[in-house]
Amino acid sequence: MLGQMMTQPLLISSLIDHAARYHGQTEIVSVETDGTVTRTNWGEIAANARRMGSALTKLGLQPQDRIGTLAWNNRRHLEIYYAASGAGFVCHTINPRLFPEQLVYIINHAQDRVLFFDATFLPLVAAIRDQLTEVKHFVLMGPRNEDALQQIPGLEFYDELIETGDTDFEWPVFDENTASSLCYTSGTTGHPKGVLYSHRSTVLHSFASNTRDVIGYSAMDVVMPVVPMFHVNAWGSPYGCAMSGAQMVLPGPDLHGEALVNLIDTYGVTLAMGVPTIWQGLLAHAAKCGTKLESLERTVIGGAACPPSMIATFREKYGVDTVHAWGMSEMSPLGTANIPLAKHRKLPIEEQHKLRENQGRPPFGVELKIVDDDGNDLPHDGVTQGDLMVRGHWVLDSYFQLKDQELLQDGWFATGDVATLDPDGYMTIRDRSKDIIKSGGEWISSVELENIAVAHPKLATAAVIGVPHPKWDERPLLVAVKAEGEDPSEAELLEFFDGKIAKWQVPDKVVFVDALPLNATGKVLKRKLRDEFKDALTG
């Protein structure tokens, strides 16, 4: 016997319709590529998305055709999010900071039919357009620009294309398992791989994100996603904010500390989201200019392990709660979020603070386990380390156009992380499988060493890598960036590890660099560091 309840498909178009209907006047602030600020609202975003959805349909596209974007966090990009998916196409957000050869591969592999791009990327698109064999429409995200038209003959313009759309366009209704959006992971070996999300997985992910024990967007919030919209759908924030009716501040291309501090203080941002490297710049500028960040209530930090010193600075200096989270493209990306349990209120304050340093617990919809090298389940005791496995409602089962390749292990996806799980489900990432340092048969966590190093007041940032050693196979090397105006010695930095870890885990050497190589989302490119310093202990 079946239940007698209504059945309605979980579609992304329903999110923007909800935002328009019940939060239509809620403001969206957008920093454009030229630095100007546009103030709009959910009602206008929804109306424009509907018109653009109609305009795309009139181009003669087929259902499920891919719509590519090379764009920053701005209002037009937000409109495309809903226009493409809502009209039955697939919104393919592309990382513009990849090498041109990688971009050509990704756009052709995805078979994008339309490519929207911000003015910032006009020279890039002009240089590779002849290699983009599947793209039929190149669209500059802005008004008509004659100079751009000279560079790309036949170029179309967002502000003109949207005028061809109907204001009364009706969103099509289809199976909720229909593909909605596409992101490519930057593979460490071989070509990047596509992760194809569905309407169902995206809406369920939004429900989970909106719970109080995860991110908990609210109509009372002013949300600034600093994580790019080309990176795993900006962690789902455009969908979660529409579902909750939160205000949004879209920061555009300038993600330096000064620009972000100004946006927080000017528009009363209450919740901001980004990777640790972004917050390092923000905290440095906040300290320099003396702001109190009075409106900011919480930050969500993911993408890489968050140093405990950063959590402490946010808490102690600015009264900001930090939600340490973890996920990956293959998980839409939400996997865990660190929110304390009721029983933790009774813990001494120092233990409460220590608890907030791990990556947190999974929400309903995600399951975690750890296994040994033979695939055997390991205990959730908070001590035993193993390979982290996941499954859930918004976890992939195969990569785009690679459905025939066996990916899952007994229904579980191998994340490539080494982790521990405690009895309450709190997960701690010990390292990436490829980054953990194997020295004399023992494992050394590069993350643990980095957390200690970046707490040194004379360092701006640091990374730890394993490099070849003639006796121990591998040993840790500290790659450090000095703080402005500081000149720490190698001995001074190595002494900083005393009493914090076992002596045999202390890095063998320190090398100083002007900056760490980062990818587009702020993650350190450790493979590049390993290549550069592979002879540091043997040469």
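Glycine residues also receive a Cβ, built from the backbone N, Cα and C atoms like all the rest.
Residues or ranges marked as Mg(2+) binding site in Swiss-Prot (evidence: similarity to another entry): Thr185, Glu330. Glu330 (Mg(2+) binding site) falls within a helical segment according to DSSP. Counting every protein chain shown, 23 other Cβ atoms lie within 10 Å of the Cβ of Glu330 (Mg(2+) binding site).
Secondary structure at His324 (ATP binding site), taken from DSSP and collapsed to helix, strand or coil, is strand. The annotation ATP binding site is assigned in Swiss-Prot to His231, Gly303, His324, Ala325, Ser329, Gln359, Asp417, Arg432, Lys523.
Around the Cβ of Gly440 (mutagenesis position), the number of neighbouring Cβ atoms within 10 Å comes to 12. Quoted from Swiss-Prot for the published mutagenesis Gly440 to Pro: Retains 3.6% of wild-type activity.
Mapped onto three states, the DSSP output places Glu474 (mutagenesis position) in strand. Glu474 to Ala appears in Swiss-Prot as a published mutagenesis result, with the remark: Retains 33% of wild-type activity.
Lys523 (mutagenesis position) has a Cβ environment of 17 other Cβ atoms inside 10 Å. The DSSP secondary structure for Lys523 (mutagenesis position) is coil. Among the mutagenesis entries in Swiss-Prot is Lys523 to Ala, noted as: Retains 1.6% of wild-type activity.
Here the residue is the original one, but Swiss-Prot notes a mutagenesis experiment at this spot, Lys523 to Glu: Retains 1.4% of wild-type activity.
Residues near Thr185 (Mg(2+) binding site) in space but far in sequence (CB under 8 A, at least 6 apart, same chain), listed by position: Pro192, Lys193, Gly194, Val195, Met328, Ser329, Glu330. Under DSSP, Thr185 (Mg(2+) binding site) is assigned to a strand (E or B) in the three-state scheme. Take the Cα of Asp417 (ATP binding site) and measure to each of the mutagenesis positions Gly440, Glu474, Lys523: the nearest one is Lys523. Put simply, Gly440 (mutagenesis position) is 28 Å from Lys523 (mutagenesis position) when counted between their Cα atoms. Each of the recorded positions Asp417, Glu474 was scored by the number of other CB atoms within 10 A of its CB, and the lowest score belongs to Glu474. Residue pair Gly440 (mutagenesis position) / Glu474 (mutagenesis position) shows a Cα separation of 7 Å.
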